[in-house]
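K.L.:
Below is a structure I'd like to ask you about.
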Amino acid sequence: MRSRSFLVLVAVFLICETLVAQRLDRIRGPKGQGQDPVEGQDQDEGPGPVKVEILDIGQDPVKGQDPVKGQDPVKGQDPVKGQDLVKSQDPVKAELPDIGQDVVKGHEPVEGQDPVNAQLPDKVQDPVKAQPAVPGRFLLSKRGHCPRILFRCPLSNPSNKCWRDYDCPGVKKCCEGFCGKDCLYPK
């Protein structure tokens with residue numbers, strides 16, 4: 001890449017970064033609490049600061065509507081159907097079974113065995129390492145040597161038809177050909 005095009009990319013990046021920073025400053029409002037802007041500084045005429053409300057847990061916001069004091073967001077509907085939550089009870093923990101209770105009905109845990117570790121096999125095997133290696137196949141080199149190629153194709157990245165000698169049928173070897181690696185008869 002030329003240095004001129006690199007400088008253009010850097011300049012575009014810096015311009016985009018300053019535009020994003022200006023946009024964030026408009027959204028956030030002035031920095032500090034109650035400070036007046038510095039004299040001589042232009043005020044951005046854009047949307048004012050975004051109003052963010054922190055909701056209590058269990059309160060569902062409805063888009064475009066503010067909750068009315070004294071009313072539930074949905075009339076006549078409890079937050080959890082058929083259950084009244086106790087004030088000290090967490091709704092997530094309320095669904096978990098007791099410590100002594102078995103999660104799977106009809107099955108009792110085996111004594112002295114962790115239920116999570118009981119599901120794992122004794123020896124975890126890698127499927128690639130479990131397969132026996134083919135003896136001598138990857139190191140196999142066919143007899144002879146590759147012929148000399150006088151001309152090369154003008155492509156900068158030619159396609160290869162083979163990678164190693166065993167990719168080629170019969171007595172052919174994988175050699176550098178006219179345009180990339182190809183299966184050729186050896187000398």
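Using N, Cα and C of the backbone, Cβ positions are placed for all residues, glycine too.
No noted substitution is present; original residues retained.
Sharing the features that Swiss-Prot gives for it:
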type    : residues      : note
DOMAIN  : 139-187       : domain 'WAP'
VARIANT : Arg148 to Gly : In SPAI-3
VARIANT : Ser156 to Gly : In SPAI-3
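How buried are these features, and what lies next to them?
P.N.:
Under a cutoff of 8 A between CB atoms, and with a sequence separation of 6+ in the same chain, Arg148 (variant position) has no neighbours.
Under DSSP, Ser156 (variant position) is assigned to coil, being neither helix nor strand in the three-state scheme.
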K.L.:
Let me know the DSSP-derived helix, strand or coil state of Arg148 (variant position), please.
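P.N.:
Its secondary structure by DSSP: coil.
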K.L.:
With every protein chain in view, what's the tally of Cβ atoms within 10 Å of the Cβ of Ser156 (variant position), excluding that atom itself?
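P.N.:
I count 5 other Cβ atoms within 10 Å of it.
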